[in-house]
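In what follows, a single structure is set out as structure tokens and then discussed.
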Amino acid sequence: MGLQTTKWPGRGAFILKFWLIISLGLYLQVSKLLACPSVCRCDRNFVYCNERSLTSVPLGIPEGVTVLYLHNNQINNAGFPAELHNVQSVHTVYLYGNQLDEFPMNLPKNVRVLHLQENNIQTISRAALAQLLKLEELHLDDNSISTVGVEDGAFREAISLKLLFLSKNHLSSVPVGLPVDLQELRVDENRIAVISDMAFQNLTSLERLIVDGNLLTNKGIAEGTFSHLTKLKEFSIVRNSLSHPPPDLPGTHLIRLYLQDNQINHIPLTAFANLRKLERLDISNNQLRMLTQGVFDHLSNLKQLTARNNPWFCDCSIKWVTEWLKYIPSSLNVRGFMCQGPEQVRGMAVRELNMNLLSCPTTTPGLPVFTPAPSTVSPTTQSPTLSVPSPSRGSVPPAPTPSKLPTIPDWDGRERVTPPISERIQLSIHFVNDTSIQVSWLSLFTVMAYKLTWVKMGHSLVGGIVQERIVSGEKQHLSLVNLEPRSTYRICLVPLDAFNYRTVEDTICSEATTHASYLNNGSNTASSHEQTTSHSMGSPFLLAGLIGGAVIFVLVVLLSVFCWHMHKKGRYTSQKWKYNRGRRKDDYCEAGTKKDNSILEMTETSFQIVSLNNDQLLKGDFRLQPIYTPNGGINYTDCHIPNNMRYCNSSVPDLEHCHT
């Protein structure tokens, strides 16, 4: 029996060839993956070809790349090679900021996110979108897409599309034939004036719809347009021209509704009836003056309501809103209900309104009419048609009625109401007797506490010592006792912790003068006249005038005395002036070698006095003295120092002292 042998060298060669082929294939695949266009930069699965002034997509995009950056170039529609469509690994492409005027062809077939914003795209064809069966997110913001530029049913070709952004284009209506699986649609900042009832008919998966900044009116929205959006969670129709909220809003899942910046002037009672899951509602910047009672009753899940910048008119029609705001749960945040009218409640929060003071034509009586009164009360002649008994010292002041202020009498100033500042706080003063005043007030808004201050106005410009009392907000009157008879008091009421106002704005002050003491009622007319004169002299302004006049009078007297003194001194000085031309001692102290120019010589027996110009005279001490010379002549000299030499008519120097 023979032994079989195997030829191992032939079998080994086959195995070696097999491994060489596999290695070569792997090498080719790896080298293909590692390839990168020369004008781009590759980093793992990212290829960066952005901002390189490219006019076309570079060739040689390697397989395995997932994100392709081609934005901010100059790529046009002719710059997409056919081989780009076969790169299967790319799922995100950035092509914004280029020069495309049509939706591009030959994009990677498996792309899921495509950014084409900030181009000049005007048309969208069905063929271009039919190549992108896996496209889920499409950004076409800030282009030139019009309604006629979109081919019918073009977006329906992208069967996987879920997010479509068409903001800042030229659409005049919502494109018809959108993908049924679309979840978010943005068509804001367009020119949409019409939405047909077919626009959202099959969009049963749409959750977010933004149509802000268009030309929509209630007439341009077909009836039942939004009723098909059964899964809608957020709806924003801001900056349009609606006069009331769109009807038939889907309430099954709607959570956020934004209606601000429209022309809404009324809200029907059933506008929000089905929105039981609504959590956020914004009706700011509209023309709402009032709300129908019960319009928010069905919003049981509401968390935030914003109503800023509406011309809310706070009359009886808004009373239910005030009550509703006081009893809403703490989980609900309401902002913006501020009164814009009437004038006396402008700027006040609706929540803080005191409805007892608002005028209601049918149910609530109006406020009494107040006649302006002078700032201080002074006794006047009693009216013949009214008879009021004199108040006694021990009488008890009646409690004021909260909803009505006392009227102003026409008699001797026993009772008066100060016209309120902007009618937010109304202050009245009732004179009980000569040492007691009762102050009553009524506020249009809720106040935690009041500070009542009073000070006696005396001869001093700053008044007397200021006294004050803190009163709780529930109290509406206070009696001031132990006052001085026939004295003027300044009374101020300051609301504290007011919700809407600063203290300075709502402070109201008044002045009142207490009656004269009843013990002095029998005084004669002269004493009354003296008291009146004394009281008027104590006026701060009169006192200031007297002081100022006295100061001016003293200054005038001092100025007159000073002028008289200077005038007298000037006359006395002018009488002493004598002729002098400015002498120098050296002129005649050199043994007669130089003649003294300050000596007036008279050699004749007679002379005539001639007036000299006063401007040539200089101040100095002048004396005229007769000089007896040795030859019997008379001369004159002015001797200033004892040892001066004299100059005589005979031209002979004399060393003797000057003598008369």
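Backbone N, Cα and C atoms are what each Cβ position is placed from, and that goes for glycine too.
As the structure is a computational prediction, the values presented were derived from the model and not from experiment.
The annotation domain 'LRRNT' is assigned in Swiss-Prot to 36-63. Here the domain 'LRRNT' (36-63) is broken down by DSSP into helix, strand and coil counts: 0 helix, 6 strand, 22 coil.
Mapped onto DSSP classes, the domain 'LRRCT' (310-362) shows 20 helix, 11 strand, 22 coil. Annotation comment: Swiss-Prot describes 310-362 as domain 'LRRCT', evidence class sequence analysis.
Positions annotated as domain 'Fibronectin type-III' by Swiss-Prot, on the basis of sequence analysis: 419-517.
In Swiss-Prot, the entry for mutagenesis His170 to Glu or Asn states: Abolishes interaction with UNC5D. The structure shown retains the original residue. In the three-state DSSP classification, His170 (mutagenesis position) falls within a strand.
Taking the Cβ of Arg186 (mutagenesis position) as centre and 10 Å as the limit, one finds 21 other Cβ atoms among all the protein chains shown. According to Swiss-Prot, the mutagenesis experiment Arg186 to Asn carries the annotation: Abolishes homooligomerization and FLRT2-mediated cell-cell adhesion; when associated with T-188.
In three-state terms derived from DSSP, Asp188 (mutagenesis position) belongs to neither a helical nor a strand segment and is classed as coil. The mutagenesis experiment Asp188 to Thr is recorded by Swiss-Prot, whose note states: Abolishes homooligomerization and FLRT2-mediated cell-cell adhesion; when associated with N-186.
The local packing around Asp248 (mutagenesis position), expressed as other Cβ atoms within 10 Å of its Cβ over all shown chains, amounts to 13. The secondary structure of Asp248 (mutagenesis position), as reduced to three states from DSSP, is coil rather than helix or strand. Under mutagenesis, Swiss-Prot gives Asp248 to Asn with this note: No effect on interaction with UNC5D; when associated with T-250.
Listed in Swiss-Prot is the mutagenesis experiment Pro250 to Thr, annotated as follows: No effect on interaction with UNC5D; when associated with N-248. Of all Cβ atoms in the shown protein chains, 18 besides its own fall within 10 Å of the Cβ of Pro250 (mutagenesis position).
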Reported mean pLDDT - the domain 'Fibronectin type-III' (419-517): 74
Candidates His170, Arg186, Asp188 (mutagenesis positions) - the one closest to Pro250 (mutagenesis position) by CA: Arg186
Neighbour count (Cβ, 10 Å) for His170 (mutagenesis position): 14
Neighbouring C-beta atoms (10 Å sphere around the C-beta of Asp188 (mutagenesis position)): 22
